Amino acid sequence: MSTNTSKTLELFSKKTVQEHNTANDCWVTYQNRKIYDVTRFLSEHPGGDESILDYAGKDITEIMKDSDVHEHSDSAYEILEDEYLIGYLATDEEAARLLTNKNHKVEVQLSADGTEFDSTTFVKELPAEEKLSIATDYSNDYKKHKFLDLNRPLLMQILRSDFKKDFYVDQIHRPRHYGKGSAPLFGNFLEPLTKTAWWVVPVAWLPVVVYHMGVALKNMNQLFACFLFCVGVFVWTLIEYGLHRFLFHFDDWLPESNIAFATHFLLHGCHHYLPMDKYRLVMPPTLFVILCAPFYKLVFALLPLYWAYAGFAGGLFGYVCYDECHFFLHHSKLPPFMRKLKKYHLEHHYKNYQLGFGVTSWFWDEVFGTYLGPDAPLSKMKYE
């Protein structure tokens, strides 16, 4: 098998590898060292998926050499290396290091040039997805960037800082990963109020959707009500784009004010600073009520009453789909037809935060000239 020395890969324990042993999550090792995630390859394997699943979570060195089972060409090894290599199996000594790390992850250096993956540097090509969840070295990050110390409550650091706007905007969009759950914002009894699980959004808002649509269906032509519902969903996609581009990313219009920085941080900056924090990803209901109220009043002021009920139900349903989609783009293995959208959104975080504002689609990005394509430039990094 060819040797790849140009990647910085992650280290995994044997126990971790053994846990990835199903058709939906299949890892194998080669030469008891290289780890491959072959889940996507199962359906494409010429010899069928059963021959691979028999070795899920195990080493495939001997079976790869066994021509009686299946002949493997050099290109088969190259495909494994280029497309499915995700990390290395820890030795006993390395495993001991893993067990002393609360996040059970240690990044190992495998490249010949001595470079390491740095999430705070925007990149042309996204790294392996597993890398996005490697914990930031808090101490080194603070020493290098002189920005926020992940060991201490973040909001008070911003309020007490002497950051200039350009420095704050530059640094807040450079991704970090806390690695121990959610980083502290307040560090006191208010902390639980800053966290929202993904399931809260449908539980809180789908009943409201059902109520408003139910009122519309009872009081107007049902086919027309469904049409207005669909219009509401479509209008939401434009609102989604507009809010993300002009409210969440009001970076250029930020005043030189710590209160403004703190507001920006709570509204959206925190998500860019810690994009893989699963409890700071969907919108807290309280914040959504504040943002939604003007739109609710506008819809009911402009449209006949029951038209407004149907249209608002569609818009609210569109929001629920958006927030759930946003969560799963960050935290799930998605079917093939969703992978381009996932890549597109992650590039908004790790490549260029000034493009790619659509989350559920890139339609409005194409309309308004903010499409984040393969040739798009990296966001500038002014402060190192």
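A Cβ is built for glycine as well, from the same backbone N, Cα and C atoms used for every other residue.
Although substitutions are noted, the structure shown does not include any of them.
These numbers come from a predicted model, not from an experiment.
Copied over from Swiss-Prot, here are the features:
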- His45, His72: heme binding site (BINDING)
- His244, His249, His268, His272, His348: Zn(2+) 1 binding site (BINDING)
- His271, His326, His330, His345, His349: Zn(2+) 2 binding site (BINDING)
- 9-90: domain 'Cytochrome b5 heme-binding' (DOMAIN)
- His173 to Ala: Reduces the susceptibility to Syringomycin E, showing reduced catalytic activity (MUTAGEN)
- His244 to Ala: Confers resistance to Syringomycin E, showing impaired catalytic activity (MUTAGEN)
- His249 to Ala: Reduces the susceptibility to Syringomycin E, showing reduced catalytic activity (MUTAGEN)
- His264 to Ala: Maintains the susceptibility to Syringomycin E, showing no effect on catalytic activity (MUTAGEN)
- His268 to Ala: Reduces the susceptibility to Syringomycin E, showing reduced catalytic activity (MUTAGEN)
- His271 to Ala: Confers resistance to Syringomycin E, showing impaired catalytic activity (MUTAGEN)
- His272 to Ala: Confers resistance to Syringomycin E, showing impaired catalytic activity (MUTAGEN)
- Tyr319 to Ala: Maintains the susceptibility to Syringomycin E, showing no effect on catalytic activity (MUTAGEN)
- His331 to Ala: Maintains the susceptibility to Syringomycin E, showing no effect on catalytic activity (MUTAGEN)
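Sequence features annotated in Swiss-Prot and their locations in the structure.
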residue	record	DSSP (3 states)
His45	heme binding site	coil
His173	mutagenesis position	coil
His244	mutagenesis position	helix
His264	mutagenesis position	helix
His271	mutagenesis position	helix
His330	Zn(2+) 2 binding site	helix
His345	Zn(2+) 2 binding site	helix
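The two recorded residues, His326 (Zn(2+) 2 binding site) and His173 (mutagenesis position), show a Cα separation of 17 Å.
Within 8 A of the CB centroid of the Zn(2+) 2 site residues His271, His326, His330, His345, His349, the other residues of that chain are Pro275, Leu281, Leu329, Leu346, His348, Val359. Among the recorded positions His45, His268, His271, Tyr319, His330, His331, the ones whose Cα sits within 10 Å of the Cα of His244 (mutagenesis position) are His268. Here the recorded positions are His249, His348; the one with the fewest Cβ atoms within 10 Å of its Cβ is His249. On the 0 to 100 pLDDT scale, the model's mean across the domain 'Cytochrome b5 heme-binding' (9-90) is 80. Between the recorded positions His45, His264, His272, His330, His345, the minimum number of other C-beta atoms within 10 Å of a residue's C-beta occurs at His45.
The subset of recorded positions (His173, His249, His330, His331, His349) lying with their Cα within 10 Å of the Cα of His271 (mutagenesis position) consists of His173, His349, given in sequence order. The closest partner of His268 (mutagenesis position) among the binding-site residues, by CA position, is His349; the full candidate set was His45, His330, His345, His349. The residues near the Zn(2+) 1 site, meaning same-chain residues not in His244, His249, His268, His272, His348 whose C-beta sits within 8 angstroms of the mean position of the site's C-beta atoms, are Phe248, His271, Tyr353, Phe357, in sequence order.
Neighbour density at the Cβ, taken as the number of other Cβ atoms within 10 Å, is lowest among the recorded positions His271, His331, His349 for His331.
Classification of His249 (mutagenesis position) by DSSP places it in coil, neither helical nor stranded.
In sequence order, Trp205, Trp236, Glu240, Phe288, Cys292 constitute the residues six or more apart from Tyr319 (mutagenesis position) in its chain with CB-CB distances below 8 Å. The Cα atom of His349 (Zn(2+) 2 binding site) lies nearest to that of His173, taking the mutagenesis positions His173, His249, His264, His331 as the candidates. Between the C-alpha atoms of His272 (mutagenesis position) and His348 (Zn(2+) 1 binding site), the distance comes to 9 Å.
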